[in-house]
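Novice: Annotation of the mutagenesis experiment Lys162 to Gln in Swiss-Prot: Does not affect the interaction with SIRT2. Increases the number of mitotic foci formation. Does not affect methyltransferase activity. According to Swiss-Prot, the feature domain 'SET' maps to 257-378, an assignment based on sequence analysis. Feature annotation from Swiss-Prot assigns S-adenosyl-L-methionine binding site to Lys267, Gly268, Arg269, Tyr312, Asn339, His340. Under mutagenesis, Swiss-Prot gives Glu300 to Ala with this note: Strongly reduces affinity for histone H4. For the published mutagenesis Arg336 to Gly, Swiss-Prot gives the following note: Abolishes methyltransferase activity. What Swiss-Prot says about the mutagenesis result for His340 to Ala is this: Strongly decreases methyltransferase activity. Record note (Swiss-Prot), mutagenesis Tyr375 to Ala: Strongly reduces affinity for histone H4 and methyltransferase activity. The unchanged residue is displayed. For Asp379 to Ala or Asn, Swiss-Prot lists a mutagenesis experiment annotated as follows: Abolishes histone H4 binding and methyltransferase activity.
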Amino acid sequence: MGEGGAAAALVAAAAAAAAAAAAVVAGQRRRRLGRRARCHGPGRAAGGKMSKPCAVEAAAAAVAATAPGPEMVERRGPGRPRTDGENVFTGQSKIYSYMSPNKCSGMRFPLQEENSVTHHEVKCQGKPLAGIYRKREEKRNAGNAVRSAMKSEEQKIKDARKGPLVPFPNQKSEAAEPPKTPPSSCDSTNAAIAKQALKKPIKGKQAPRKKAQGKTQQNRKLTDFYPVRRSSRKSKAELQSEERKRIDELIESGKEEGMKIDLIDGKGRGVIATKQFSRGDFVVEYHGDLIEITDAKKREALYAQDPSTGCYMYYFQYLSKTYCVDATRETNRLGRLINHSKCGNCQTKLHDIDGVPHLILIASRDIAAGEELLYDYGDRSKASIEAHPWLKH
């Protein structure tokens, strides 16, 4: 027989022993009560108690009554359990412990403690599972609250960017207010978590705005607060452009102002300034026929045949090519009459108009009114000096 059969036999033996002991105790109690009634009277029998030795003797008698006889032991052999569920080994100590009136007030089965212990263990195992489920539920509720709070904050930011919507006076709100429900403990915790989430700044939305504000503050200039005042003074390039346009007009129109023809001792005719010229000012154009060098040589040979004809030919180079201005023919232009001097107050300069070179005279220094206008012819050849000795000076 297995362990299950042995346990069942032990339980059955204990139950039978308990019943026999109860019967023996009841019989002894009746006999003792009758004896005391005879010895001490009825009052003592009614309120008397059984002594401890008597109870122990009764239990021992009950166990002895349930113990198998020698014939049964010899037939089964030592340690062999009965077929009717009883067992004779190591069962007496447990029976005594459970039947002792000092240790427990009532009778109970020996397996009750083991059952109760396993029951308590099952309860203890269930407590952590409940706590884990509760924590998971709280985390899920907290995450939902944070997400809802972030969505509401983003919606507020979008509405603020779009601008407030002004309702019409006759328009009624279509959405009705939802019914108010009493707040629960879970809602209160979710509300607290949502408030904490709202206190934290939203990095994805507010960071670019702060950066943009910093950029606009850095880009602030003085002109954002005060109007721009343009200077009335002209730049150097503007002045040069205006002077060039004025010279073009004077050359094309042929105007010659601020000078006159006068007779100079030892020289003949000369040009005198009638106004003051500053350094760099345009004075007059050396006007004549613009010809190339080949034509100039032919004319010069022709002019040499008549000694009364003066020399009014001026050679120069322009764009790597030699040209000549022939002012020999008599005209009313004053530039051809300005005399020579190595230390003159004017100098020649090329001025082109639409790609055509013009020879002009500008003031090399400040010229006062009444002063003769002079410039260096630049001819230092021996033949020229022999023909015109005044070129030395």
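Glycine too: its Cβ is placed from the backbone N, Cα and C atoms.
Keep in mind the model shows the original residues, not the substituted ones.
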Novice: Taking the mean position of the Cβ atoms of Lys267, Gly268, Arg269, Tyr312, Asn339, His340 as the S-adenosyl-L-methionine site, which residues outside that list, in the same chain, have a Cβ no more than 8 Å away, listed in sequence order?
Specialist: Ile264, Gly270, Leu337, Ile338
Novice: Mind tallying the domain 'SET' (257-378) by DSSP state, helix then strand then coil?
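Specialist: The composition, in the requested order, is 15 helix, 53 strand, 54 coil.
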Novice: Within 10 Å of Asn339 (S-adenosyl-L-methionine binding site), Cα to Cα, which of the mutagenesis positions Glu300, Tyr375, Asp379 are there?
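Specialist: Final answer, ordered: Tyr375.
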Novice: Secondary structure at Asp379 (mutagenesis position) (DSSP, helix/strand/coil)?
Specialist: coil
Novice: What is the total of other Cβ atoms whose distance to the Cβ of Glu300 (mutagenesis position) is within 10 Å?
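Specialist: There are 15 such Cβ atoms around Glu300 (mutagenesis position).
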Novice: Where among the recorded positions Lys267, Asn339, His340, Tyr375, Asp379 do you find the Cβ with the fewest other Cβ atoms within 10 Å?
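Specialist: Each of the recorded positions Lys267, Asn339, His340, Tyr375, Asp379 was scored by Cβ atoms within 10 Å; lowest is Lys267.
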Novice: Given that the record lists Lys267, Gly268, Arg269, Tyr312, Asn339, His340 as binding S-adenosyl-L-methionine, what is the largest C-alpha to C-alpha distance among them, in Å?
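Specialist: Farthest-apart Cα atoms in Lys267, Gly268, Arg269, Tyr312, Asn339, His340 are separated by 15 Å.
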Novice: Just to be sure I understand the packing, how many Cβ atoms besides its own are within 10 Å of the Cβ of Arg336 (mutagenesis position)?
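Specialist: I count 22 other Cβ atoms within 10 Å of it.
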Novice: Using C-alpha atoms only, work out the spacing between Glu300 (mutagenesis position) and Arg336 (mutagenesis position) and round it to an integer in Å.
Specialist: 16
Novice: Using C-alpha atoms, which one of the mutagenesis positions Arg336, His340, Tyr375, Asp379 comes nearest to Tyr312 (S-adenosyl-L-methionine binding site)?
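Specialist: For Tyr312 (S-adenosyl-L-methionine binding site), the closest Cα among Arg336, His340, Tyr375, Asp379 is found at Arg336.
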Novice: State the count of C-beta atoms found within 10 angstroms of the C-beta of Arg269 (S-adenosyl-L-methionine binding site), not counting that atom itself.
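Specialist: Taking every protein chain into account, the count is 12.
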Novice: Sort out the sequence-distant neighbours of Gly268 (S-adenosyl-L-methionine binding site) for me: same chain, 6+ apart, CB within less than 8 Å of its CB, listed by position.
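Specialist: Set apart from Gly268 (S-adenosyl-L-methionine binding site) by at least 6 residues yet with Cβ under 8 Å, there are none.
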Novice: Could you tell me the mean pLDDT over the domain 'SET' (257-378), as a whole number?
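Specialist: PLDDT averaged over the stretch: 91.
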